[in-house]
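Annotated features in Swiss-Prot:
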type	residues	note
ACT_SITE	T205	active site, nucleophile
BINDING	D325, H329, H482	Zn(2+) 2 binding site
DOMAIN	51-93	domain 'SMB 1'
DOMAIN	94-138	domain 'SMB 2'
MUTAGEN	T205 to A	Loss of phosphodiesterase I activity. Loss of UDP-N-acetyl-alpha-D-glucosamine activity
Amino acid sequence: MDSRLALATEEPIKKDSLKKYKILCVVLLALLVIVSLGLGLGLGLRKPEEQGSCRKKCFDSSHRGLEGCRCDSGCTGRGDCCWDFEDTCVKSTQIWTCNLFRCGENRLETALCSCADDCLQRKDCCADYKTVCQGESPWVTEACASSQEPQCPPGFDLPPVILFSMDGFRAEYLQTWSTLLPNINKLKTCGIHSKYMRAMYPTKTFPNHYTIVTGLYPESHGIIDNNMYDVHLNKNFSLSSVEKSNPAWWSGQPIWLTAMYQGLKAACYYWPGSDVAVNGSFPTIYRNYSNSVPYERRITTLLQWLDLPKADRPSFYTIYVEEPDSAGHSSGPVSAGVIKALQSVDNAFGMLMEGLKQRNLHNCVNIIVLADHGMDQTSCDRVEYMTDYFPKINFYMYQGPAPRIRTRNIPQDFFTFNSEEIVRNLSCRKPDQHFKPYLTPDLPKRLHYAKNVRIDKAHLMVDRQWLAFRSKGSSNCGGGTHGYNNEFKSMEAIFLAHGPSFIEKTVIEPFENIEVYNLLCDLLHIEPAPNNGTHGSLNHLLKTPFYKPSHAGELSTPADCGFTTPLPTDPLDCSCPALQNTPGLEEQANQRLNLSEGEVAATVKANLPFGRPRVMQKNGDHCLLYHRDYISGYGKAMKMPMWSSYTVLKPGDTSSLPPTVPDCLRADVRVAPSESQKCSFYLADKNITHGFLYPAIKGTNESRYDALITSNLVPMYKEFKKMWDYFHEVLLIKYAIERNGLNVVSGPIFDYNYDGHFDAPDEITQYVAGTDVPIPTHYFVVLTSCKDQTHTPDSCPGWLDVLPFIVPHRPTNIESCSENKTEDLWVEERFQAHAARVRDVELLTGLDFYQEKAQPVSQILQLKTYLPTFETII
């Protein structure tokens, strides 16, 4: 068939079909319009009463205004409920908010909260009643309030304090997701917030919550982990056991008891320890923990406590929510689950602020929102198994990101278990090993994690996002977790605060959560119990600080070590051929130790720009030894300097170290021989040699002899001295260039009982062989520079910057796996691992720094509690 013919015959058929389709569409459209108009007109003409709405008629048995339907409690059984009965009368009792349908409702006795007209008088309104039903603007949209005085209703003489914990809310969440969290973001905008708050190690829930309310390190308050064993109790503690309610585990004085002991009342809607009879007492009001109670119930109950009569009303409140921690564990920190959890806690916080505003308390209450720790991603591909290191596992291991190892056979073998062998067998086993084993006394001092029998001696510091397990399949490994090194950025927690006592619209520098307890006491105008915080270090958060700190008074003033003779009465088995082989040179060198008053003033100005360290030890017999390039505080009993101080300016382009002077040591003629070390002390001990506390890294060759004297000697393990020398010869110069000069204070530390405080003489257990010269457990170095680096440290008009280190003094460098490595590959990392606060140095040495710096004491305390960090990855 011809194709043109086929096309011609098909064309009329297509046109007929199209015409029918158009007609059908028009007819259907017309019918749709007619039906719509009919329904609209019919419903519009129907009277409102005939619709049978239950609005304002819920459970009313009179049936007034209802035709053909009912709103009483029996309508469901009869099947004659009005169309909106379920939404208006049933679901309204199951929500915590008002809506336009609920406003003015009949009082629903089973409702969670009320939107009835009399709810304000009855004090049972939903938190948003005034916003929804009376047209007030919500708290979240209002401008930031500003006032020097509390805006409190009658009966609130002291602003209440609310401590709100959001478990596992890491600081980065607030930066990343703040636009999704309108309520918390408003608090951040109007109040104060820190870049982060540092959790204590291990970064776990119970240890950190209890630290926040006691101001104590976990080693001090006893809750050293979520799981632990106490050999004296012979019991195990866990979050799922009844033992967690045994007061024997809980030491210290939580803030609710501090408040109660001083005449205030306290109420806790959950907080680790609040449902335990610590010291025999519970908070005034508390609830036994249950994670099934909705956040809205917790918020509503706290608001009801604020409604109590003045005589019964608490001054301090805690509230705790489990998110976003729970979502972080199950989904990991970067997940939709965490975002949803963050929004749920933001809604809960918004509900609290709406409820406070409804009571006119939103600018009266001092509220702190914080977290206990952060969260990090984990994976089953990033797990270290002990079965890869031991042929047979014959020990018990607390697994995860902060593992501890102890004997299985408890209590019999608890104290005889060979932790040293465990640590030795786990040290430097693989080039890509993702943990470092430590005996707890050797852990970085900034962790304060050693002095408690519940802290097992063998400990692993695990790399970020890695886990350590006993064997494969022994625990869950996916999702997220926490517990890691508290310097990891992923472990950083939030801190926000708002209220009449706090400054406004300010970002503050990071601080540690041990400081929160003292802050809470200041807000409540009460005296804190002894704690590990530094009282006054957070005064800059407050408009009018309650506590005014002052410098500590010196307990031992320096004695005189005067120059009496240019030649020693006893050479102390020392020799310096370069001086002694030429008549008069040794006497000439010793005369340099006899400084005039003007020379003393000049060296003090240059080398002690912030004042000499004060000695806080009783019977700390010492004297000051002045030199042109350094000054020492010489400890007579220990026969070595307690500290040396000197300033290293930024070197010029052509500067170099003075040449070394080999085999040269001489007696310091200013110190009695009986109070001096002999050069022969180090001949018998092959593992120990002498080091110089002041390393003579500046000045002329002539001034270098000022350092080669017995009063500058300190005992050092030979392997440690390699690291010490590299630090002073290379890193110190590097830091001086970076910071435009440094003031350096260094010295020995004795902490044989590893309690974080200086030892009494009878606690020191190791000495240079055959002598009474004690061997330090650590050495400290405090580097101070000017924050404004256009100034040098000896002429700094403003804030200072500090970089302190407390380095364990050990016979080997196995911590750094340094074998076959040059110092440039490991020394700086080793020092950074042992960075500390100035306050840590003070506690370990009995010294007190910066007393002559012209700055308010509270600002000096900020400096002393600052911890340098070197982590940049989250």
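Using the three backbone atoms N, Cα and C, a Cβ is placed for every residue, glycine included.
Here the structure is a predicted model, which means the values were calculated and not measured.
On the structure: features taken from Swiss-Prot.
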| residue | record | DSSP class |
| --- | --- | --- |
| T205 | mutagenesis position | helix |
| D325 | Zn(2+) 2 binding site | helix |
| H482 | Zn(2+) 2 binding site | coil |
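Taking the centre of the Cβ atoms of D325, H329, H482 as the Zn(2+) 2 site, the nearby residues of that chain (Cβ within 8 Å, site residues left out) are D167, G168, T205, S326, G328, H373, M375, G480, T481. Across the residues of the domain 'SMB 2' (94-138), the predicted structure has a mean pLDDT of 92. Neighbour counts were taken at the CB atom with a 10 A radius for the binding-site residues H329, H482; the maximum falls on H482. Within its own chain, the domain 'SMB 1' (51-93) has Cβ neighbours under 8 Å at 101-102, 104-106, 108, 110-112, 115, counting only residues six or more beyond its boundaries. In this structure the alpha carbons, written CA, of H329 (Zn(2+) 2 binding site) and T205 (mutagenesis position) are 13 Å apart. In this structure the alpha carbons, written CA, of D325 (Zn(2+) 2 binding site) and T205 (mutagenesis position) are 9 Å apart. Separation of the C-alpha atoms of H482 (Zn(2+) 2 binding site) and T205 (mutagenesis position): 9 Å, rounded to the nearest whole number. The number of other Cβ atoms within 10 Å of the Cβ belonging to T205 (mutagenesis position), over all protein chains shown, comes to 24.
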